[in-house]
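Listed features, source Swiss-Prot:
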BINDING   A157, A158, T159, G160, S161, G162, K163, T164  ATP binding site
DOMAIN    144-319  domain 'Helicase ATP-binding'
DOMAIN    347-494  domain 'Helicase C-terminal'
MUTAGEN   K163 to N  Abolishes enzymatic activity
MUTAGEN   K163 to R  Decreases nonsense-mediated mRNA decay
MUTAGEN   E268 to Q  Abolishes enzymatic activity
MUTAGEN   E268 to D  Decreases nonsense-mediated mRNA decay
MUTAGEN   T300 to A  Decreases nonsense-mediated mRNA decay
Amino acid sequence: MTYGGRDQQYNKTNYKSRGGDFRGGRNSDRNSYNDRPQGGNYRGGFGGRSNYNQPQELIKPNWDEELPKLPTFEKNFYVEHESVRDRSDSEIAQFRKENEMTISGHDIPKPITTFDEAGFPDYVLNEVKAEGFDKPTGIQCQGWPMALSGRDMVGIAATGSGKTLSYCLPGIVHINAQPLLAPGDGPIVLVLAPTRELAVQIQTECSKFGHSSRIRNTCVYGGVPKSQQIRDLSRGSEIVIATPGRLIDMLEIGKTNLKRVTYLVLDEADRMLDMGFEPQIRKIVDQIRPDRQTLMWSATWPKEVKQLAADYLNDPIQVQVGSLELSASHNITQIVEVVSDFEKRDRLNKYLETASQDNEYKTLIFASTKRMCDDITKYLREDGWPALAIHGDKDQRERDWVLQEFRNGRSPIMVATDVAARGIDVKGINYVINYDMPGNIEDYVHRIGRTGRAGATGTAISFFTEQNKGLGAKLISIMREANQNIPPELLKYDRRSYGGGHPRYGGGRGGRGGYGRRGGYGGGRGGYGGNRQRDGGWGNRGRSNY
């Protein structure tokens with residue numbers, strides 16, 4: 001018998017050895033779950049609505065009254081592997097030290113060191129091994145036992161450290177222990193992410209590893225029409241990955257609800273707060289039963305994120321991989337050139353000549369404004385470089401196309417603004433070039449972290465101008481911590497009187513010789529009808545028609 005696209009005979013009860021029976025699990029009688037005192041299906045959320053299609057302000061339920069009416073659920077699935085159990089405290093301490101791992105909280109499970117030790121059921125473990133991973137990352141070694149134990153948790157680790165699988169795989173186990181969705185039910189797992197690009201990437205991982213369990217997922221984000229997302233939600237999805245604003249839209253018009261959510265993930269919590277999503281996050285979380293399991297993931301641990309965790313996590317445990325001090329990956333070579341605005345264009349060409357010596361190069365260039373993105377891209381294409389731009393003025397279809405062209409290497413140069421690039425995770429980026437420096441040191445670290453991921457090496461090049469002097473001291477500190485060469489021209493900005501500002505890196509490897517211009521992009525060098533010096537930008541390279 002099938003129900004809602006999921007095979008009723010797909011039996012996960014053989015997972016009993018990991019935590020007893022799951023109170024019926026996903027193959028139990030759904031009628032017992034649907035026999036709720038509040039009645040009916042969940043469409044319309046708490047309190048219902050008289051007009052299903054009209055936006056209604058979300059009201060926080062009275063959980064003292066509502067929670068006793070809801071069915072109980074299982075969230076602790078962790079059974080410690082005997083190899084893990086037999087490790088001594090000194091061995092565990094040494095492992096955590098080697099992986100720069102800091103923990104806080106009580107009754108924290110020991111870290112695992114192999115996929116088999118995690119205790120995932122075969123239907124999850126087989127998917128992981130099929131991807132060819134050698135061993136878990138540091139955050140996964142400690143994060144999986146934490147998440148599988150059902151505890152609220154905070155995970156702090158650098159971008160690209162494997163955080164997505166740290167919550168995705170335990171989420172799949174969690175779903176398979178719950179009763180099946182009934183018509184009108186919302187998701188069981190909700191993942192909130194700051195950007196549509198990150199949301200789509202999370203969806204890709206959920207689809208890949210949830211396939212064997214026939215788990216459905218839906219990605220809900222702004223910038224595109226709601227119609228397809230509404231259809232997907234109406235069919236029922238165990239996992240919803242969403243940006244906060246669009247999810248609130250869907251909740252207010254009654255197209256989904258959060259009454260079945262028992263596993264909540266806040267991914268890149270620091271970025272969501274940086275982007276001003278705190279009110280939306282609080283409004284969403286208030287709609288979710290308070291006995292849920294909540295997992296918060298972040299690259300940094302500022303006071304705003306700490307406060308959010310204090311307000312919504314219950315007796316959390318925490319793991320941090322790396323220092324709490326802001327730092328850059330030591331796999332990244334940081335090169336900084338102190339330049340004028342008029343020198344940037346020549347320096348950019350120099351580094352592209354170097355990067356292009358690698359036949360599989362990918363270079364991500366950051367600019368400060370949408371206009372500058374387009375200007376740089378136009379100039380590069382006229383000069384024969386295969387460049388495309390991505391920023392907020394482009395519609396979602398074009399953004400997706402540009403990202404795909406960059407990802408598969410057909411256009412190995414992408415120019416982006418910070419907002420457009422947030423959440424983008426593209427494998428194999430060799431170079432990051434900060435044509436314009438970001439507004440703060442955190443964004444600098446986040447930008448250059450697009451290269452040098454998952455053990456690979458990368459190069460970050462930054463053009464630092466006099467206007468960026470406020471970032472000088474912090475930039476130098478980041479470089480020193482990573483044992484980078486600091487150019488003498490930058491050292492004059494090493495003054496503690498400068499507060500937060502913008503780092504500007506530039507740098508130079510010498511070029512490796514000529515680069516044959518690629519055909520088929522743009523229209524040669526002539527005929528550009530504009531002054532390249534507008535926006536303080538291109539300067540005069542002595543070429544005709546510029």
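Backbone N, Cα and C atoms are what each Cβ position is placed from, and that goes for glycine too.
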Query = CB neighbours of S161 (ATP binding site) within 10 A?
reply = 23
Summary of DSSP states over the domain 'Helicase C-terminal' (347-494), given as helix, strand and coil counts = 66 helix, 23 strand, 59 coil
Message = Please report the Cα separation of A157 (ATP binding site) and K163 (mutagenesis position) in Å, rounded to an integer.
response = 7
Key: Cα-proximity to T300 (mutagenesis position), 10 Å cut-off, over binding-site residues A158, G160, S161, G162, T164   = A158
Inquiry  = Measuring Cα to Cα, how far is G162 (ATP binding site) from E268 (mutagenesis position) in Å?
reply    = 13
Remark   = Row G160 (ATP binding site), column other C-beta within 10 angstroms, all chains, value 21
Query = Around the ATP site recorded as A157, A158, T159, G160, S161, G162, K163, T164, what other same-chain residues have a C-beta within 8 angstroms of the site's C-beta center?
reply = T137, I139, A299
Query = Where does T164 (ATP binding site) sit by DSSP, helix, strand or coil?
reply = helix
Inquiry  = Between the Cα atoms of K163 (mutagenesis position) and E268 (mutagenesis position), what distance do you get, rounded to the nearest Å?
reply    = 10
Note = Expressed in Å to no decimal places, the gap between the Cα atoms of T164 (ATP binding site) and E268 (mutagenesis position) is 10
A157 (ATP binding site) - helix vs strand vs coil (DSSP) = coil
